[in-house]
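Noted in Swiss-Prot for the protein shown:
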type	residues	note
MUTAGEN	L36 to A	Increases the TLR7 response and decreases the TLR9 response
MUTAGEN	F133 to A or W	No effect on interaction with TLR3
MUTAGEN	A147 to W	Decreases interaction with TLR3
MUTAGEN	L148 to W	Increases interaction with TLR3
MUTAGEN	L148 to A	No effect on interaction with TLR3
MUTAGEN	S151 to A or W	Strongly decreases interaction with TLR3
MUTAGEN	Y154 to A or W	Strongly decreases interaction with TLR3
Amino acid sequence: MEVEPPLYPVAGAAGPQGDEDRHGVPDGPEAPLDELVGAYPNYNEEEEERRYYRRKRLGVVKNVLAASTGVTLTYGVYLGLLQMQLILHYDETYREVKYGNMGLPDIDSKMLMGINVTPIAALLYTPVLIRFFGTKWMMFLAVGIYALFVSTNYWERYYTLVPSAVALGMAIVPLWASMGNYITRMSQKYYEYSHYKEQDEQGPQQRPPRGSHAPYLLVFQAIFYSFFHLSFACAQLPMIYFLNNYLYDLNHTLINVQSCGTKSQGILNGFNKTVLRTLPRSKNLIVVESVLMAVAFLAMLMVLGLCGAAYRPTEEIDLRSVGWGNIFQLPFKHVRDFRLRHLVPFFIYSGFEVLFACTGFALGYGVCSMGLERLAYLLIAYSLGASASSVLGLLGLWLPRSVPLVAGAGLHLLLTLSLFFWAPAPRVLQHSWIFYFVAALWGVGSALNKTGLSTLLGILYEDKERQDFIFTIYHWWQAVAIFVVYLGSSLPMKAKLAVLLVTLVAAAASYLWMEQKLQQGLVPRQPRIPKPQHKVRGYRYLEEDNSDESDMEGEQGQGDCAEDEAPQAGPLGAEPAGPCRKPCPYEQALGGDGPEEQ
C-alpha cells in the first residue's frame, strides 16, 4: 500500500525532485535568506507611499465634510426649535390653555438671557476647555449640549429650560472656536499630505513655508460656510411643514400695525397677541420635537464617528504642557498684536449683521409687511444666498485677500443705506419680491464676511499653538455683539441701522489700515508661547526639536548652539548628544553629565 505524499513539502526533506522546489530554488538549510524573508517581489514603495497619502488626503476631506454637516444639522435643529417655541409661547391663548399661570413669557426671557449673556464669560474658560478636552472632543461636547437643550423642550419648565439655556450659552464660543481651529488644522494637514516629498527632504521637524496652506484653507472654509448657511433653511422646515398650518393670515396678525421698516419701533410694535387659529395637539408637538432630537443625535454621532483628531497625541500633550495658568492668560496677551486690535471692529460687525438679518430685517421689514406666515421663506432666501455665495470666498485664490472682505462690506453698506429710506406699508404684498431679493443680497455679504474673516485669521496665525486663542477672541467678540443686539432690541429701527452703519465703516477702515501697516513691513508683537514642561521624560521628549517651538525661538536656539563648542565623545564611543539637546539618561550615566552635576 503506497503512502500518500504530504500536502505541504517538509522543509529540508529530499523529495522526488531532490533539494529543489518546483521553481528551482534550493530548499532546506541552503535556501537563501532573501527568498524567505525578503520584500515582496512586486512591491513598489513609491506607489504604496502615494496611495497612503492619497488615503490621508481623502480622510482630511471626510473630516471637513463631517464637521460641516454636523454643525449644519446642529444649528438647523437649534434655530428651528427656538423659532417654533417662541412663536407658540407668544400666543396668549396657547399660554393660557397649555400652561395657565406658570409665567411662560418670564421663562422665555430668562432663557434668552441665558443664551445671550452667558457667552460673555467664555473668554475665561474656552482655551482651557479646548486644551483639556482636545479640539475634536470639545466639538463633540458642545454639540451634545445643543442636543441637551433640544431634549429639555419635552418638558417646558423653569428648571429645565433655563439651566439648559445657560449651558448652551456656555458652549457657543467653545464650539465655534474649536470649529475654526479644526478647519484650519485640516488645511495644514492636507498641505502636509500633498507635499510629503518636500517634508521628507526638509526633515520631520521643519515647518512648512509661511502661507503654504492658504489655498486649501480657502477651499475648506468655503465648503464649511456653504454647509453652515444652509442651517438657516433647514431651521424653517418645522415652520413650513407644521406651524404654518396653524397660523392666522396677515389680515389678522397685522391688524394693529401702523408702520414698518425704518419707521418702526422695537420688534413688531402692535402685532396681534393671538397668532394661532387652532392650537396644535400635544402629540403632534412631541412628534416634531422627537424628529429634531433624532437629528441632533445624528449630528453628535457624525462628529464622534467621522471627524478625526486635529492633532497627534504628542502634539496635544505639548499644547497642554505649557501650563494652565499660561493657557488662561494667553488670550489676553494676544491683545498686544496690532492685527487683532484692528480686526476687533470687524468681529463686532460680524455678530451685528447676522442678528440684524434674522431679527431686524426679517421681523421689522418682512413680517411687519408680509405677515408671519412668510417669515420662513424670507429666511430661506437669506440662507440660499449666503450658502451659494460662500463659494465667492475662492476669489482669494486669484485676487488679494482684502477683496472678499471689502466687497462684502461694500454690499452691506449699500443695503444699509437703502434700508434707511425704506418704510414698506403693512399688509401689502405687491412688491414682496423686493424683500426676498434684499434678503438674498444680505446673505451674499454675510458669506463674504464670514469666509473672509475665518480665512484671514487662519493665514495670519498659522502656528498651531496660537489658533485656539485667536478663534476664541474672534467668536467672543461676536458673542459680545450678539449680547449688545439683545440689549438694544427695543430701540427704533433708525437707531439700529445707525449703529450698524457706524460699526461697518469703522470695521472696513480699521481693516484697510491693518493691511497698510503689514505692507509697510511693521512686525506685529506676539506673546511668546512657553515651552512645554513635561513631568515625565519619556523617549518622545528626547528629540532634537520641540514641536511647539516657534520660528523665532528655533533660530535663536540654533544660533546659541553654533556658538557652543562641539561636544566631545563620551566614554565607550558614545555619539554626541546633538545640537540643542540634553543628553539622554544613559549618556548622563556614562559621562557624569546629569543635571545634578551641572
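Every residue gets a Cβ built from N, Cα and C, even glycine.
Location within the structure of each feature annotated in Swiss-Prot.
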| residue | record | contacts (Cβ under 8 Å, 6+ apart) |
| --- | --- | --- |
| F133 | mutagenesis position | L141 |
| A147 | mutagenesis position | T74, V77, M293, A296, F297, A299, M300 |
| L148 | mutagenesis position | S164, A167, L168 |
| S151 | mutagenesis position | S164, M293 |
| Y154 | mutagenesis position | I286, E289 |
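In the three-state DSSP scheme, F133 (mutagenesis position) is classed as helix. Look at Y154 (mutagenesis position): DSSP puts it in coil.
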